[in-house]
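S.K.: Here you go, one structure.
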Amino acid sequence: MKEFYLTVEQIGDSIFERYIDSNGRERTREVEYKPSLFAHCPESQATKYFDIYGKPCTRKLFANMRDASQWIKRMEDIGLEALGMDDFKLAYLSDTYNYEIKYDHTKIRVANFDIEVTSPDGFPEPSQAKHPIDAITHYDSIDDRFYVFDLLNSPYGNVEEWSIEIAAKLQEQGGDEVPSEIIDKIIYMPFDNEKELLMEYLNFWQQKTPVILTGWNVESFDIPYVYNRIKNIFGESTAKRLSPHRKTRVKVIENMYGSREIITLFGISVLDYIDLYKKFSFTNQPSYSLDYISEFELNVGKLKYDGPISKLRESNHQRYISYNIIDVYRVLQIDAKRQFINLSLDMGYYAKIQIQSVFSPIKTWDAIIFNSLKEQNKVIPQGRSHPVQPYPGAFVKEPIPNRYKYVMSFDLTSLYPSIIRQVNISPETIAGTFKVAPLHDYINAVAERPSDVYSCSPNGMMYYKDRDGVVPTEITKVFNQRKEHKGYMLAAQRNGEIIKEALHNPNLSVDEPLDVDYRFDFSDEIKEKIKKLSAKSLNEMLFRAQRTEVAGMTAQINRKLLINSLYGALGNVWFRYYDLRNATAITTFGQMALQWIERKVNEYLNEVCGTEGEAFVLYGDTDSIYVSADKIIDKVGESKFRDTNHWVDFLDKFARERMEPAIDRGFREMCEYMNNKQHLMFMDREAIAGPPLGSKGIGGFWTGKKRYALNVWDMEGTRYAEPKLKIMGLETQKSSTPKAVQKALKECIRRMLQEGEESLQEYFKEFEKEFRQLNYISIASVSSANNIAKYDVGGFPGPKCPFHIRGILTYNRAIKGNIDAPQVVEGEKVYVLPLREGNPFGDKCIAWPSGTEITDLIKDDVLHWMDYTVLLEKTFIKPLEGFTSAAKLDYEKKASLFDMFDF
């Protein structure tokens, strides 16, 4: 096997690298790296190096990194450009690994850990680390073992050893229900004192030093607490042993929520899983506690316990250790589903960067472009900062709030990346500018063609067509990767639907799941075999298909994010290739493209349907248009269709054979009009939506921009056995909406779209009765605890105090002096409940940390005084009124004169 790096650090004048050698063994080396940089030279001078603008450059080799850095400063002082990669870690990786890196993830030691600290005086502050660490669970990916370090004797009480036998038992049998699949992987180590525990953990750490260190919120809590605790007990030099290079950096980060200490352990890549989840999951959650996210992702939360966590070790030490183990296991389970660690490795090795740099699109793209240009002997420009300036955003069409029975949507493939490639937008391809006409003149093709020579964008920018830009070239590579992974995702999705169909009539035989590659569409032979499988085998295959779909979805979405982040980087003042003109060219072209095709689609469908001036495009947003298909169905006659599948088939065929070619012709005209380098505006049919044939359902509705719901039968060629709701921007999607209300509103929408007004009214009556019986947490609204101090006047709300901040202040007064009650942390989410007048808390609401039960100290009073009427009105009825008003429906049956009679 070829060598590949694990971590790389610059310490002084040396590069310290951990790597896997050709024999598959982990090694460490210190390299006195000699970097190269570049300067412009006269055109008469012979050289093989040129900058991205074609200017000749001369290479300068330095004896060490210090000399190179000093040369850059001298060049800046005299106003000359020092070209080349000034991040010497990236330059070293490029020089050392001048080939595509094929890494073996089984050789990369990933540690997932969690510590427990008993603190009798509130939250244990990691920067102080004044309380003993009394439990550590550390999972090692290479060993596939959970190493548990347990402190038996501490200042806060002595405890008995944890029992693996009790841990394995069901809770009804007095056990902890630690899953059977990990019981045999647990290595339990009890210690009599903390010094012994920490020293043994440190020795273990050095023997099995992580390459990737993860866990839930480890960067903010676990890592600084362990580091500072070891420093407090043994001294700083001992704490630095956590770094394989004995080098650490302590950094205090200040933000609107206060300050926190970040410890960098040189030689270890920290990928805090809470940060991975926030960046890559594309979900907005009401709480990012591990318990909440576990419930959301796995349908199982953390291990439950009675009383405050600060008392758990003393009251139930057995549960305390099992709780610690399960916390680590939950993060492993989430990653098994989401694959964010593997995704980070893929991105990191593709770009040849430190793996933790995947959080920075600027760093990622800087490395990708540098490595590509280096192969061509092209030299990257010097990075400079620029003043921040705004530029236009995307176009969003204002919809008419209404119900829409039959709808088709069409989506431009990777709009901004495609614009960059079509127009050939790059810093070095700028050819000049032309006199700009109003944007609507370009949309309607009444303005003069901008240029017969150069590729143009309607913001006035012109680009060369006779050369490939650096940015379009690199984006094309990642674009092709995204297309590949999206193909895997959609194939797995289609395969999953085939398996679901077979599950309606499974075989009773005893068999095994088929060994197939779910990334590719099943052959006819496999489809026939699937029909003969048992339910057990089919369910196993469905599980694998869904995992493949999730892996493909994550990979393609994150490549999409990477691609689109390059567009954003072009407008980022810290990016090496920053140019405001280019960022503006991209978004302005996008605005024109969407409105151009709206005009073309309306013209085409008016011609097909024999109408005049009809606005068939009801909505558009950034890269998508939504087309009302009612008149298309009417043209054929709704009665002609046998069933729902029949009309979906018809619209599918109409979109594929008639509309997509018409759309393509329209975009080709635009490409010719703008004289672009190549035609890449490809718009495909996305959703086909409508009610079941013969039902009273409305099919879909819009309440405003970015707020709509559709009953979808087919998405990008994947036909659903049961329709799926596509809901955007409505309260069902908002993290502030209570969980139970989200579910109820979604059911209301389903009934509106699929069954109609009468069904909606029935459910409204049901939920109104059910609401008061629901668990208080499931109906509490959620808000972020921002700017508490701003509105805090002696513990009471000041002028213009927001409702949820008022609730936080109420809570703080109620728990004052009680250190066991969970504290509200600035910036975190809180649950909010309204209270009836006359309550003992003296205010109209109360709020406490989300993801937790309200403290027993005040729970009974809160539940007695909570205002169900206000809560139902604000969280459920008000948003439902918005839906039904737009859709011209009534959620409650209205009395009429006819109700007085029997007929």
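First residue shown is number 1, and so on along the chain.
Glycine is treated like the rest: Cβ placed from N, Cα and C.
Summarising the annotation, Swiss-Prot assigns Mg(2+) 1 binding site to Asp114, Glu116, Asp327. Annotation comment: Swiss-Prot describes Asp411, Leu412, Asp623 as Mg(2+) 4 binding site. Annotation source Swiss-Prot lists Mg(2+) 3 binding site at Asp411, Asp623, citing experimental evidence. Annotated substrate binding site per Swiss-Prot: Ser414, Leu415, Tyr416, Arg482, Lys560, in sequence order, evidence recorded as a large-scale study or a structure entry. While the structure shown retains the original residue, Swiss-Prot records the mutagenesis experiment Asp222 to Ala with this note: Complete loss of 3'-5' exonuclease activity. In Swiss-Prot, a published mutagenesis experiment is listed as Asp327 to Ala, annotated Complete loss of 3'-5' exonuclease activity. Annotation of the mutagenesis experiment Leu415 to Ala or Gly in Swiss-Prot: Decreases base selectivity by several hundred fold. What Swiss-Prot says about the mutagenesis result for Leu415 to Met is this: No effect on base selectivity. According to Swiss-Prot, the experimentally introduced change Leu415 to Gly or Phe is described as follows: Increased misinsertion, increased mismatch extension and inefficient proofreading. Among the sequence features in Swiss-Prot, the mutagenesis site Leu561 to Ala is noted as follows: No effect on the ability to recognize damaged DNA. Increase in probability of nucleotide incorporation. Annotation of the mutagenesis experiment Ser565 to Gly in Swiss-Prot: Increased incorporation efficiency of correct dNMPs; when associated with A-567. Here the residue is the original one, while Swiss-Prot reports the published mutagenesis Tyr567 to Ala with the comment Inserts both dCMP and dAMP opposite 8-oxoG rapidly and with equal efficiency. 100-fold increase of dAMP and dGMP when situated opposite guanidinohydantoin. Increased incorporation efficiency of correct dNMPs; when associated with G-565. Looking at Swiss-Prot, the entry for mutagenesis of Asp621 to Ala says: Drastic decrease in the efficiency of incorporation of dGMP. Annotation of the mutagenesis experiment Lys706 to Ala in Swiss-Prot: Almost complete loss of polymerase activity. For the mutagenesis experiment Asp714 to Ala, the note given by Swiss-Prot reads: Complete loss of viral replication.
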S.K.: Determine, for the Mg(2+) 4 site, the additional residues of the same chain whose CB lies within 8 Å of the mean position of the CB atoms of Asp411, Leu412, Asp623; present them in sequence order.
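M.R.: What remains near the Cβ centre is Phe410, Thr413, Ser414, Leu415, Thr622, Ser624, Met683, Glu686.
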S.K.: Distance check, please: Cα of Leu415 (mutagenesis position) against Cα of Glu116 (Mg(2+) 1 binding site), rounded to an integer number of angstrom.
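M.R.: Roughly 47 Å, rounded to the nearest whole number.
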S.K.: Going by C-alpha positions, which of the recorded positions (Leu412, Tyr416, Asp714) is nearest Asp114 (Mg(2+) 1 binding site)?
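M.R.: Smallest Cα separation from Asp114 (Mg(2+) 1 binding site) among Leu412, Tyr416, Asp714: Tyr416.
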S.K.: In the same chain, outside Asp114, Glu116, Asp327, whose C-beta lies within 8 angstroms of the Cβ mean position for the Mg(2+) 1 site?
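M.R.: Those within range, site residues removed, are Ile115, Ala135, Ile136, Thr137, Tyr323, Asn324, Ile325, Val328.
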S.K.: What is the separation, in Å, between the Cα atoms of Leu561 (mutagenesis position) and Leu412 (Mg(2+) 4 binding site)?
M.R.: 15
S.K.: Distance between Ser565 (mutagenesis position) and Tyr416 (substrate binding site) at the Cα atoms, whole Å?
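M.R.: Approximately 10 Å lies between the Cα of Ser565 (mutagenesis position) and that of Tyr416 (substrate binding site).
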S.K.: Express the distance between the Cα positions of Arg482 (substrate binding site) and Asp621 (mutagenesis position) as a whole number of Å.
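M.R.: Approximately 22 Å lies between the Cα of Arg482 (substrate binding site) and that of Asp621 (mutagenesis position).
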S.K.: What does DSSP assign Asp327 (mutagenesis position), in three states?
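M.R.: Assignment for Asp327 (mutagenesis position) reads helix.
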S.K.: List nothing but the one residue from Leu412, Leu415, Leu561 whose Cβ has the fewest other Cβ atoms within 10 Å; the candidates are the recorded positions.
M.R.: Leu561
S.K.: What three-state class does DSSP give Ser414 (substrate binding site)?
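M.R.: Where Ser414 (substrate binding site) sits, the three-state DSSP reduction gives coil.
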S.K.: From the recorded positions Asp222, Asp327, Lys560, Tyr567, Asp714, pick the residue whose C-alpha lies nearest to the C-alpha of Leu412 (Mg(2+) 4 binding site).
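M.R.: Sorting the recorded positions by distance from Leu412 (Mg(2+) 4 binding site), the top entry is Lys560.
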S.K.: So what sits near Tyr567 (mutagenesis position) in its own chain, CB-to-CB under 8 Å and at least six residues off in sequence?
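M.R.: Those within reach of Tyr567 (mutagenesis position), by Cβ under 8 Å and sequence separation of 6 or more, are Tyr416, Pro417, Ile420, Ala583, Ile586.
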S.K.: Select the closest residue to Asp621 (mutagenesis position) from the following recorded positions, measuring between CA atoms: Glu116, Asp222, Asp411, Asp714.
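M.R.: Answer for the nearest of the recorded positions: Asp411.
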S.K.: Nearest to Ser414 (substrate binding site) in three-dimensional space, by Cα, is which of the recorded positions Asp222, Asp327, Asp623, Asp714?
M.R.: Asp623
S.K.: List only the single closest residue to Asp222 (mutagenesis position), chosen from the recorded positions Glu116, Asp411, Lys706, Asp714 by CA-CA distance.
M.R.: Glu116
S.K.: Relative to the mean position of the Cβ atoms of Ser414, Leu415, Tyr416, Arg482, Lys560, the recorded substrate site, which additional same-chain residues have Cβ within 8 Å?
M.R.: Thr413, Pro417, Ser418, Phe479, Ile563, Asn564, Asp623
